[in-house]
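Lifted from Swiss-Prot, the feature list:
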- Lys215, Lys711: substrate binding site (BINDING)
- Asp218, Asp222: Mg(2+) 1 binding site (BINDING)
- Asn245, Asp248, Asp476: Mg(2+) 2 binding site (BINDING)
- Asp678, Asp704, Asp708: Ca(2+) binding site (BINDING)
- Phe388 to Tyr: Increased PPase activity and H(+) pump activity. The coupling ratio is approximately two-fold that of the wild-type (MUTAGEN)
- Ala514 to Ser: Increased PPase activity and H(+) pump activity. The coupling ratio is approximately two-fold that of the wild-type (MUTAGEN)
Amino acid sequence: MAELPTSHLAAAVLTDGNRALVAVIAVVALAALVLAGVLVRQVLAAGEGTDSMKKIAAAVQEGANAYLARQLRTLGVFAVVVFFLLMLLPADDWNQRAGRSIFFLIGAAFSAATGYIGMWLAVRSNVRVAAAAREATPAPGEPEKDLALVSHKATKIAFRTGGVVGMFTVGLGLLGACCVVLVYAADAPKVLEGFGLGAALIAMFMRVGGGIFTKAADVGADLVGKVEQGIPEDDPRNAATIADNVGDNVGDCAGMAADLFESYAVTLVAALILGKVAFGDFGLAFPLLVPAIGVLTAMIGIFAVAPRRSDRSGMSAINRGFFISAVISLVLVAVAVFVYLPGKYADLDGVTDAAIAGKSGDPRILALVAVAIGIVLAALIQQLTGYFTETTRRPVKDIGKSSLTGPATVVLAGISLGLESAVYTALLIGLGVYGAFLLGGTSIMLALFAVALAGTGLLTTVGVIVAMDTFGPVSDNAQGIAEMSGDVEGAGAQVLTDLDAVGNTTKAITKGIAIATAVLAAAALFGSYRDAITTGAADVGEKLSGEGAPMTLMMDISQPNNLVGLIAGAAVVFLFSGLAINAVSRSAGAVVYEVRRQFRERPGIMDYSEKPEYGKVVDICTRDALRELATPGLLAVMAPIFIGFTLGVGALGAFLAGAIGAGTLMAVFLANSGGSWDNAKKLVEDGHHGGKGSEAHAATVIGDTVGDPFKDTAGPAINPLLKVMNLVALLIAPAVIKFSYGADKSVVVRVLIAVVAFAVIAAAVYVSKRRGIAMGDEDDADPEPKSADPAVVS
């Protein structure tokens, strides 16, 4: 690894012109928040339907608010602890330390606010979508309604709800980064590390907690309701139905919004750190200019989702909005690049690295092509994920056919599809990263900055992507409210069924793109980590390469310590995924026992003479989700600390590389296999292979219950895991070097920190493994025999 000069690190300054540009970008971010407010008013202006629908929606709202309030109180304590720990880490001065800790809290607050706002509006718009679909069924004596108009109205309400969440995501992300740059100028990249960590930590907890809640309720509801009792999904007789609908909002809405918000924040962190080195003064503003363009085009894309009569389905209108946004983004970025950036590397003020300043070529070409790679990558992943998860494509149809031979072949078919699709998606992301890397030529910093710019290119589509994702749970909840109330029938029910099918596809597609944003953000952060090692080594007077360079500073994979780090990084991804899935299994078991108890002790539930106790299941899911948060979170934070202080920063870099590689493949495998099982179930429920109630249907329900924690808990949680570990590594790298070399070298301190980190991980995993599989384990007096269903006895 070639040693780089470090004098350029303080050379870049925020010029008056760039300060004005960043201020304008901040105004664009505020405009996104204003537009979100306008969209909120439009959504809430729609009708709410019957009293029965309003009562069900109110129960969902109450459950979602109660869960998120308890979760945020829990995370608030954790955030305060991290605030003070960040003050202990090395920085150039106390102003930087204080700024890093303060903006950690701001990043955490923005991430939580994005998730909360997404959930708050989703639980209010779902009943409005159901009410809009209800208009399709005419009252006695009324003429037939225009189904296309009714469907378009319902689609617009659902997508505008997503648009609000999308605008808050990009608006708050961009506003936070702009505030840091305006306040701290050239020191902004260091302070932004705290902002990114706050966003990433809260997003990971919301992803894990929301995922456990939603899938415990979903799996429990399906196993007892569909498989054992033979009643439909969202049937009001199922005690887990309200919890299932609450989970859709706290998991898919709040979790995904926070996830993409932190991808946004973390990518900007990496782009500004590397931009300052690679593009000097211009590097402090250009990484903000690209996502600002994305904010403007997201506004266009959201309003472009206006269904037409010629559309084959609601997906046609959504795809149209996405591609219009992407194309306009590319055109505007091209204009911005050639207007803002100079035509020669020598004209990049603030760059003192001779390898960059003396480079021939045009920096505008590098910037434009790198951003274009990110935009094109988003479009390609959208199509690739759609191919493996849509009901109209061969892979899902093949899983549907396999249901004729039982649940085992359904599970096997889904696993093989997930494994295969992971390869293609990983290759596509890898090509994107490598293509951007090649743009840098002989300069490693330019190459890494190009990767970060590809990430910002991907970010230009985030506003529309969040809108697409939120569309899924809103349409799913709308169908649930309609079915529980019994007030939407005939054509109206079909409108909601069609919307739900589109929503399943949008959720699967956005998971694929979210994984790509996570990987590009992690890759860019990896570049920032390399820069941190370079700076830290120079501070203690050590070389990074050549004769006499310490082995623990080099990321040479032929060294045993680095190979161990690589394997450990991959292993953490597997352990994290296992913990998340096991948490769902335990909590789902508790839900199954509770729903069975209610059916057994309240026989009147089946003939509607008694009402289930919905609140009991909501309480179980809330308790278990919050209880299970600690172990995955501590693993993500403590594992890099243990590796870094034990094996050194070189092995820690290899650890991050192993985590990024394994995490990419694992996340895609879990997301696509789970999505394909879900849509195979929908395919059978639409009347194929025997339809609802058939053995094929029961087989696909089992497949779907296996896939639920795959696609909605473990898979999505890997995204913030990668970025949390990268940010922790980035923050501790100077401390690891400080206590390993130079005047402050201390083996005792390193060993003490490593032992504490390992003890915390071991204790967290031990406590997690000691918990029972289900609450029935703790109730030996239960005379009922345990189910022999292998999907229940997990």
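Indices start at 1 and increase along the chain as displayed.
Including glycine, each Cβ sits where the backbone N, Cα and C put it.
In sequence order, Asp218, Asp222, Gly674, Trp677, Lys681, Gly703, Thr705, Val706, Gly707, Lys711 are the same-chain residues whose CB sits within 8 A of the CB centroid of Asp678, Asp704, Asp708, the residues recorded for Ca(2+) being left out. Listed in sequence order, Ala508, Lys511, Leu670, Ala671, Asn672, Ser673, Gly674, Gly675, Asp678 are the same-chain residues at least 6 apart in sequence whose CB falls under 8 Å from the CB of Lys711 (substrate binding site). Same-chain neighbours of the Mg(2+) 2 site beyond Asn245, Asp248, Asp476, judged by a C-beta within 8 angstroms of the site's C-beta center, are, in sequence order, Val60, Asn126, Thr214, Asp244, Val246, Gly247, Asn249, Asp252, Pro473, Asn477, Gly480. DSSP classifies Asp678 (Ca(2+) binding site) as helix under the three-state reduction. In the three-state DSSP assignment, the secondary structure recorded for Asp222 (Mg(2+) 1 binding site) is helix. Across the structure, Phe388 (mutagenesis position) and Asp704 (Ca(2+) binding site) place their CA atoms 15 angstrom apart. The number of other Cβ atoms within 10 Å of the Cβ belonging to Asp708 (Ca(2+) binding site), over all protein chains shown, comes to 25. For the pair Ala514 (mutagenesis position) and Asn245 (Mg(2+) 2 binding site), the C-alpha distance works out to 23 angstrom. When Cβ atoms from all protein chains are considered, those within 10 Å of Lys215 (substrate binding site) total 32, not counting its own.
Other Cβ atoms within 10 Å of the Cβ of Asp218 (Mg(2+) 1 binding site) number 27 in total over all chains.
For Asp248 (Mg(2+) 2 binding site), the binding-site residues whose C-alpha atoms fall inside a 10 Å radius of its own C-alpha are Asp218, out of Asp218, Asp704, Asp708. The Cα atom of Lys215 (substrate binding site) lies nearest to that of Asp708, taking the binding-site residues Asp222, Asp704, Asp708 as the candidates. The highest number of surrounding Cβ atoms within 10 Å, among the binding-site residues Asp248, Asp678, Asp704, is found at Asp248.
Taking the Cα atom of each, Asp708 (Ca(2+) binding site) and Asp218 (Mg(2+) 1 binding site) are about 8 angstrom apart. Remark: Asn245 (Mg(2+) 2 binding site) has Val60, Asn126, Asp234, Asp476, Asn477, Gly480, Ile481 as non-local neighbours, by Cβ distance under 8 Å and separation of at least 6 in sequence. Distance noted between the C-alpha atoms of Asp704 (Ca(2+) binding site) and Asp222 (Mg(2+) 1 binding site) is 9 Å.
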